[in-house]
Amino acid sequence: MPLSYQRFRRLLLLDDEAGPLEEELPRLADEDLNRRVAEDLNLGNLNVSIPWTHKVGNFTGLYSSTVPVFNPHWKPPSFPNIHLHQDIIKKCEQFVGPLTVNEKRRLKLIMPARFYPNFTKYLPLDKGIKPYYPEHLVNHYFQTRHYLHTLWKAGVLYKRVSTHSASFCGSPYSWEQELQHGAESFHQQSSGILSRPPVGSSLQSKHQQSRLGLQSQQGHLARRQQGRSWSIRARVHPTARRPFGVEPSGSGHNANLASKSASCLYQSPVRTAAYPAVSTSENHSSSGHALELHNLPPNSARSQSERPVFPCWWLQFRDSKPCSDYYLSHIVNLLEDWGPCAEHGEHHIRIPRTPARVTGGVFLVDKNPHNTAESRLVVDFSQFSRGNYRVSWPKFAVPNLQSLTNLLSSNLSWLSLDVSAAFYHLPLHPAAMPHLLVGSSGLSRYVARLSSNSRIINHQHGILQNLHDSCSRNLYVSLLLLYKTFGWKLHLYSHPIILGFRKIPMGVGLSPFLLAQFTSAICSVVRRAFPHCLAFSYMDDVVLGAKSVQHLESLFTAVTNFLLSLGIHLNPNKTKRWGYSLNFMGYVIGCWGSLPQDHIIHKIKECFRKLPVHRPIDWKVCQRIVGLLGFAAPFTQCGYPALMPLYACIQSKQAFTFSPTYKAFLCKQYLNLYPVAEQRPGLCQVFADATPTGWGLVMGHQRMRGTFLAPLPIHTAELLAACFARSRSGANILGTDNSVVLSRKYTSFP
């Protein structure tokens, strides 16, 4: 007998008119049930020709693109000088005693973090800064460059100096100093690594390159650096086959040379390539000339001595003849000293071979929907999550609602800590740098996009004409406004640059995993140090709980001092005291249980207010509606099953038409939300088990068994056995050996 909606409803409400459960419940396994219930609910025929609705309230669906809003007054970010202490394990052991194996393993994962993708695709520098705001190209370019420069100054990025060297600011780690060690003997190295392959050759195997961070960088291969200057070696012709390791004598003279060429006043416009910190840098063929094409002749294979030297693009405007009212020399003449063409880092290290390319584009967006005054950098390293070579990121546990409630539902007083720039605490090994490159090709290449009459630089036609091609009202006005903000840095930011990540970036799937491991290990240490309190974390959200407010304040002081001693930066302005109701992960958790936060309840009410009936809604919009309603489903009487018709339409990528009955049913469900209570520990006395053809129960000394009319999928059979046990015994705790039943997420079975 088919199961009608009325019978289905009676069954849900355990009505007296319903037949015995053993006969009624197996009918729920009938595949046709959804269709019949849909018919009874007047959901109507889904295959109708009415055009689909692609927007419901704030939810947008297919074929809709949100136009990003550029804010020319975004506040530039400021990052503290974050340096997580390398001896973090030792410091934790001083604080709490010996660490557990689990804690040690997690902390070793991030000291340093390693990233070795199977395959890396390199993109041209023009794709470094994405043209995300076509109307504000120049403004966005400088804002992004400033953001990247700020990250480099804060020690988050390396700057590529040449194919095998990089500079950075901040305190070095030991694995970076190992690379930096210089003049001592090579006694640790095998002979295979001692003799370097010549400039321009690619004899090193792929394996050696990828393991450079672990193997060849551990010896004393890079040169020792004296007084922050990078010693300069004469460029070798590729056919000379001379190994890398030969140092010129007289490092003092070289240091002097470097510092001279670093000041880029117009009086000494000696610039050879994109990284003009050194006038004759090693391996130039792959480091610089690809960056500023107009500065070098086509025959770039010639030796350095033959190569003509051109002044820097920005300073060339100074004494040249004006071509119009918008000639850039009017801006360049505003300042006598435009500062250096490139800034130098405090430390230099040797890195694996890094091409003059990027592996991901960057752009700026609002920090979050509620904070449009500040900007956030978006880094697109999605190449590592796509295609045949995609990296399968490690999975990690996310606490579910019930376990959160069991753990945090108590009479404790709560506060939450905010870790500032949490991702940028965790250091990356330099061997990962060639895979995580961002940067830009310089302003001159960007200008080419702006003016339609500009040509890509042709050296036969002289440089001056090309300069005039750059002049346009749009560029002139933009630079004049930006001059007020950035001053002399306009010159610095107009040069090309390539930067690699020194700390874990946000755009890689590995980063959330590493951050979760790190904060959970730290909280584990804090819990053992203060056994009478509770510390819990999810990503960068750390909460502390204690019996009284006074107790909580002293705990807060002790934990803050401990975290600061490890080098973890907290944002004191964002520390929140919650009293006895903790706001965490979208829930409000108190001694009574958990409920969704008010802003989510408000969103649900708004969603129902704007939900149309008798109109086919695009499945993408349905997906967003289900995302919102699914979050609050555990707090409703019916739970997830109420959303099953929506799930089915999303899976089949069909439009869904809400009937007034179904909308009213959902409204009623979500109008009254019930708290999810903490599970009290108790004794289990009722057990259920099943096979595809039969079921069995044990209740104390009583046993029951039965068979199904037809063989069922095992998870369905186990679930039915658990339902029989609950209806027969009324017990709150059931024993089952099936993980699907235990998970209690019945929206889809394996």
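The backbone N, Cα and C atoms fix where each Cβ goes, glycine too.
Feature annotation from Swiss-Prot assigns Mg(2+) binding site to Asp418, Asp540, Asp541. Its Cβ taken as reference, Asp540 (mutagenesis position) is surrounded by 18 other Cβ atoms within 10 Å in the chains shown.
Within the model, the domain 'Reverse transcriptase' (346-589) carries an average pLDDT of 84. Here Swiss-Prot flags 346-589 as domain 'Reverse transcriptase', drawing on sequence analysis.
For the recorded site, Asp540 (mutagenesis position), the DSSP three-state label reads coil. Swiss-Prot lists Asp540 to His among its mutagenesis entries, and the accompanying note reads: Complete loss of polymerase activity.
Glu718 (mutagenesis position) carries a helical DSSP state (H, G or I). Around the Cβ of Glu718 (mutagenesis position), a 10 Å sphere holds 24 further Cβ atoms from the protein chains shown. Among the mutagenesis experiments that Swiss-Prot reports, Glu718 to His is described with the note: 90% loss of polymerase activity.
Quoted from Swiss-Prot, the note attached to the mutagenesis of Ala725 to Asp states: Complete loss of polymerase activity. Around Ala725 (mutagenesis position), the same-chain residues six or more apart in sequence whose CB sits under 8 Å from its CB are Val686, Phe687, Ala688, Leu697, Met699, Ala731, Leu734, listed in sequence order.
In the three-state DSSP scheme, Asp737 (mutagenesis position) is classed as coil. Mutagenesis annotation in Swiss-Prot: Asp737 to Val, described as 80% loss of polymerase activity; the structure shown retains the original residue.
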(request) Provide, as an integer number of angstrom, the distance between the C-alpha atoms of Asp418 (Mg(2+) binding site) and Asp540 (mutagenesis position). (result) 7
(message) Between the Cα atoms of Asp540 (mutagenesis position) and Asp737 (mutagenesis position), what distance do you get, rounded to the nearest Å?
(response) 35
(message) Using a 10 Å cut-off on CB atoms, tell me which of the recorded positions Asp418, Asp541, Asp737 is the least crowded.
(response) Asp737
(request) Would you kindly give the Cα-Cα distance separating Asp737 (mutagenesis position) and Glu718 (mutagenesis position), rounded to the nearest Å? (result) 8
(request) In whole Å, note down how far the CA of Asp541 (Mg(2+) binding site) lies from the CA of Asp737 (mutagenesis position). (result) 35
(message) Around the Mg(2+) site formed by Asp418, Asp540, Asp541, which additional residues qualify by having Cβ within 8 Å of the site's Cβ center?
(response) Ser416, Leu417, Val419, Ala422, Ser537, Met539, Val542, Lys574
